[in-house]
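Annotation source Swiss-Prot lists domain 'PRD 1' at 187-292, citing sequence analysis. Record note (Swiss-Prot), mutagenesis H222 to A: Reduced DNA binding. The unchanged residue is displayed. Here the residue is the original one, but Swiss-Prot notes a mutagenesis experiment at this spot, H281 to A: Reduced DNA binding. Among the features that Swiss-Prot reports, domain 'PRD 2' is placed at 297-404. For the mutagenesis result H334 to A, the note given in Swiss-Prot is Loss of DNA binding. Mutagenesis annotation in Swiss-Prot: H393 to A, described as Loss of DNA binding; the structure shown retains the original residue. What Swiss-Prot lists as domain 'PTS EIIB type-2' is 409-500. Experimental mutagenesis is annotated in Swiss-Prot for C415 to A, with the remark: No effect on DNA binding. Results in a weak constitutive ManR activity. The annotation domain 'PTS EIIA type-2' is assigned in Swiss-Prot to 510-648. Listed in Swiss-Prot as a mutagenesis experiment, H570 to A is described as follows: No reduction in DNA-binding activity can be observed in the presence of EIIBA-Man. Leads to a nearly constitutive ManR activity.
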Amino acid sequence: MEYINTRQKEILYLLLSEPDDYLVVQDFADRVQCSEKTIRNDLKVIEDYLNEHSHAQLIRKPGLGVYLHIEEQERTWLSQQLHTEHFSSRQRSDKERMLHIAYDLLMNPKPVSAKDIAARHFVNRSSIKKDLYAVEEWLKRFDLTLVSRQRLGLKVEGNERNKRKALARISDLIHNTAFTSQFIKSKFLHYEVDFVTKEIKSLQKKHSLYFTDETFESLLLHTLLMVRRIKMKQPISLSPKEMAAVKKKKEYQWTFACLQRLEPVFAIRFPEEEAVYLTLHILGGKVRYPLQTEENLENAVLPKVVGHLINRVSELKMMDFHKDQDLINGLNIHLNTVLQRLSYDLSVANPMLNDIKKMYPYLFHLIIDVLEDINQTFDLHIPEEEAAYLTLHFQAAIERMQGSSETHKKAVIVCHMGIGMSQLLRTKIERKYHQIAVMACIAKADLKDYIKKHEDIDLVISTIALENITVPHIVVSPLLEPGEEKKLSAFIRQLGESHRQKQKTFQMLNNTTPFLVFLQQEAEHRYKLIEQLATALFEKGYVDKDYAVHAVMREKMSATNIGSGIAIPHANAKFIKQSAIAIATLKEPLEWGNEKVSLVFMLAVKHEDQTMTKQLFSELSYLSEQPAFVQKLTKETNVMTFLSHLDY
């Protein structure tokens, strides 16, 4: 993407204000107070900018001068675009600035200096240096290199396919898919975006395709970026084998016809390679419903992968998922698309990745471990984004199973208004609070005897005041009005927290020793710290020597940060001899995935210790919601005092 500086914008404003009227170079030089040579160089930059951003043409006529040939609608849009760029660049957040920088570098075929980037974004060179480092590290995920050439500047090097992948996943930099989508669309005219949207909808309707909203948006952005890259003479390149395989599919004919309808709108020709590339994205797109075609679920590896996944998660969770047909159907549909994407070398974004890792850390990391085995067994590369989606499938199955077979809290209802009102209240509670099992509806006079006989009662819900009751209780009206529903929800939450408080010792305290605690560490990189902690576990006889290298490999597959400055690196349980936990705090927070981490628990936990593992992850989840407590731990300098904080 071509940068234009403030002076060049002023020249372009002049051209826009005098459409179809010739202006001589001297006019520009006088207006912006520079030499004619500088103006001629600026006009070349402006011409490149216009070629990329619009259909406008810069016309030069010897003896007459220069004029801008542009449609009225486009002139208005371009004026607004220049105005918006000028003011919004001063107001961008750090992450948004990084998005702009990454996009500009990927779209710019020419080198650009860090000084120019800093000037464009109105920040100092040191801020830009940090941004460029983050962008450089992110580009490595796509086998792209940010090369710095002396006296020329910075340029992204790598093949076009990887650049397209990076552009499609650019939202990873700021973890805001909606903002990124609007950002890319803003680079095009409204009618261009609308026309592509209409054509993709038409394609869906005509061929009964049921893309998810996420896939639809992805296809729209891929198509728009394809147009821009073709205009920049940056076409995609595919292997003859890939071309031949895709061109046989009916989806190729659909895509080719769709692109032909777009050609007159954008005044370009789509090469066959581009039609094949877009077809790959259609084939790899996620659908809301299974496609009823002969090609559906045709992948021979699919049943093996689904079977392996369900078997291992069932074993590790000690829950039988084989009878949940909703789960099996969902996994078949989802993993069929995943395998398609992998075979076509397509990447996928998951805007919920970090939220899922924080909400369901135990299940997510369990599935990552299972996928590591699946990837090795079937020579696949299923990424963490897919692990997060699979986590949701299994979490839904767990909630279905718990809803039908187990409950969290046993309750008794005390109602003073007879059986009819008691049953109404019972029905309301059971319908609205699935975590409550109402064991009985009784009179106040019978309550004490009932509690003596049923010591496992967790709470009493009463319509009248109660005295001398040892079990937690709450008073509500028989009709359980909306305000009381909130009150009851808060009461149930407090019960959970008080249960947590009764556990006076963290499970992790039972699985560590002072010799495995390292406070105020200074580490250059998270991999170095992982190796240090794994080595400590090995030297104490808890793990095999290979645990360290496999923990780093596992970290590369998916960063183990879980929020609130906490990370939980670990490796496959087959390298563990005895369950143990090594702990480190950091003098300075360390970059860890998409956040900075100060507290690290290296988990070496055998799968056989199921009860302990569940309790451990419950504690970690609790810790991630207690920033003040985490800060207290990370500031501690004495090992024994640190451990005493975990015994309360």
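Using N, Cα and C of the backbone, Cβ positions are placed for all residues, glycine too.
At each noted site, the model still has the original residue.
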Whole-number answer please: how many Å between the C-alpha atoms of H334 (mutagenesis position) and H570 (mutagenesis position)?
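Answer for this pair: 27 Å between alpha carbons.
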Where does H570 (mutagenesis position) sit in DSSP terms: helix, strand, or coil?
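Reduced to three states, the DSSP call for H570 (mutagenesis position) is strand.
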Taking Cα atoms as reference points, which of the mutagenesis positions H222, H281, H393, C415 is nearest to H570 (mutagenesis position)?
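Nearest listed residue in space: H393.
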Measuring C-alpha to C-alpha, could you say which of the mutagenesis positions H281, H393, C415 are within 10 Å of H222 (mutagenesis position)?
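The mutagenesis positions passing the 10 Å Cα test are H281.
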Going by DSSP, how much of the domain 'PTS EIIA type-2' (510-648) is helix, how much is strand and how much is coil, in residues?
64 helix, 37 strand, 38 coil
How far is it from H393 (mutagenesis position) to C415 (mutagenesis position), counting Cα to Cα, in Å?
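So the Cα of C415 (mutagenesis position) lies 40 Å away from that of H393 (mutagenesis position).
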What does the structure give for the C-alpha distance between H281 (mutagenesis position) and C415 (mutagenesis position)? Integer Å is fine.
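The Cα atom of H281 (mutagenesis position) is 60 Å away from the Cα atom of C415 (mutagenesis position).
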Let me know the most crowded of the mutagenesis positions, choosing from H222, H281, H570 and counting other Cβ atoms within 10 Å.
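Output for this query is H570.
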Restricting to the domain 'PTS EIIA type-2' (510-648), report the mean pLDDT as a whole number.
88
What kind of secondary structure is H393 (mutagenesis position) part of, going by DSSP in three states?
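Once the DSSP labels are grouped into three classes, H393 (mutagenesis position) ends up as helix.
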